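Annotated GDP-alpha-D-mannose binding site per Swiss-Prot: Tyr17, Lys38, Arg39, Glu40, Arg67, Ala85, Gly86, Leu87, Glu104, Glu127, Asp150, Glu151, Lys176, in sequence order. Positions annotated as domain 'Nudix hydrolase' by Swiss-Prot, on the basis of sequence analysis: 43-180. Among the mutagenesis experiments that Swiss-Prot reports, Arg44 to Ser is described with the note: Decreases catalytic activity rate by a factor of 53 and substrate affinity by at least 2-fold. According to Swiss-Prot, the feature Mg(2+) 1 binding site maps to Ala85, Glu104, an assignment based on experimental evidence. Among the mutagenesis entries in Swiss-Prot is Glu100 to Ala, noted as: Abolishes Mg 2 binding. Abolishes catalytic activity. Among the features that Swiss-Prot reports, Mg(2+) 2 binding site is placed at Glu100, Glu104, Glu151, with the record citing experimental evidence. Glu149 to Ala appears in Swiss-Prot as a mutagenesis experiment; the accompanying note says: Does not affect catalytic activity rate and substrate affinity. One entry in Swiss-Prot concerns the mutagenesis experiment Asp150 to Ala. Its note says: Does not affect catalytic activity rate. For the mutagenesis result Glu151 to Ala, the note given in Swiss-Prot is Decreases catalytic activity rate by a factor of 4, but does not affect substrate affinity. Experimental mutagenesis is annotated in Swiss-Prot for Asp152 to Ala, with the remark: Decreases catalytic activity rate by a factor of 2. Under its mutagenesis entries, Swiss-Prot includes Lys176 to Ala with the note: Decreases catalytic activity rate by a factor of 820 and substrate affinity by at least 2-fold.
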Amino acid sequence: MTQQITLIKDKILSDNYFTLHNITYDLTRKDGEVIRHKREVYDRGNGATILLYNTKKKTVVLIRQFRVATWVNGNESGQLIESCAGLLDNDEPEVCIRKEAIEETGYEVGEVRKLFELYMSPGGVTELIHFFIAEYSDNQRANAGGGVEDEDIEVLELPFSQALEMIKTGEIRDGKTVLLLNYLQTSHLMD
């Protein structure tokens, strides 16, 4: 028997920037027993991320920016090194990531390769992230990057080996970035 889910109630607790739901549902277990659950679910929309890499220079482009959630959770500076990313905002994932790449890193990417889609925190967050990689070259630099309006983003071009080491030292602690760097390493694209 497959599990059956019945929505009992969906109460919106907050919808200031993203939406926080309080969901009550019945879950029929495989053994037939019905269990009532009540959970908070944070709907922040879906997103996309991209890792830019250069096989000739053996470099990657990452960004550093303030992330309030990490600061609240003990990251003293709140600064996080991560891959370029953004919310889809009704765009297709590839359209979104091309816009984000030029806004955040300053690079106008050519061919992009979609790797996979992953839920990053499925216990309470709805977000599905689309993961991409793209090779970049210096002549694709259209502007300085740094984000738009209220963003304060530092663009980092790092040796690939240094970025991998930064995972070990804890300087890179962002899940999507670790996944993309590890993908690049295991795919041997930088060998």
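Just so it is clear, glycine is given a Cβ too, placed from its N, Cα and C backbone atoms.
Shown on the structure are the features that Swiss-Prot records.
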residue: Tyr17; record: GDP-alpha-D-mannose binding site; Cβ neighbours (10 Å): 7
residue: Arg39; record: GDP-alpha-D-mannose binding site; Cβ neighbours (10 Å): 11
residue: Arg67; record: GDP-alpha-D-mannose binding site; Cβ neighbours (10 Å): 16
residue: Ala85; record: Mg(2+) 1 binding site; Cβ neighbours (10 Å): 24
residue: Glu100; record: mutagenesis position; Cβ neighbours (10 Å): 23
residue: Glu149; record: mutagenesis position; Cβ neighbours (10 Å): 5
residue: Asp150; record: mutagenesis position; Cβ neighbours (10 Å): 5
residue: Glu151; record: mutagenesis position; Cβ neighbours (10 Å): 13
residue: Asp152; record: mutagenesis position; Cβ neighbours (10 Å): 9
residue: Lys176; record: mutagenesis position; Cβ neighbours (10 Å): 19
Helix, strand or coil at Glu100 (mutagenesis position) [DSSP, three-state]: helix
Listed in sequence order, residues not in Glu100, Glu104, Glu151 with Cβ within 8 Å of the centre of the Mg(2+) 2 site Cβ atoms: Ile63, Cys84, Ala85, Gly86, Glu103, Thr105, Gly145, Gly146, Gly147, Val148, Ile153
Gly86 (GDP-alpha-D-mannose binding site): secondary structure state under DSSP, collapsed to three categories: strand
Mean of pLDDT values spanning the domain 'Nudix hydrolase' (43-180): 95
Arg39 (GDP-alpha-D-mannose binding site) versus Glu151 (mutagenesis position) - Cα distance in angstrom: 32
Between Tyr17 (GDP-alpha-D-mannose binding site) and Glu100 (mutagenesis position), the C-alpha gap once rounded to whole angstrom: 19
Cα-nearest neighbour of Gly86 (GDP-alpha-D-mannose binding site) within the listed mutagenesis positions, Arg44, Glu100, Glu149, Asp152, Lys176: Glu100
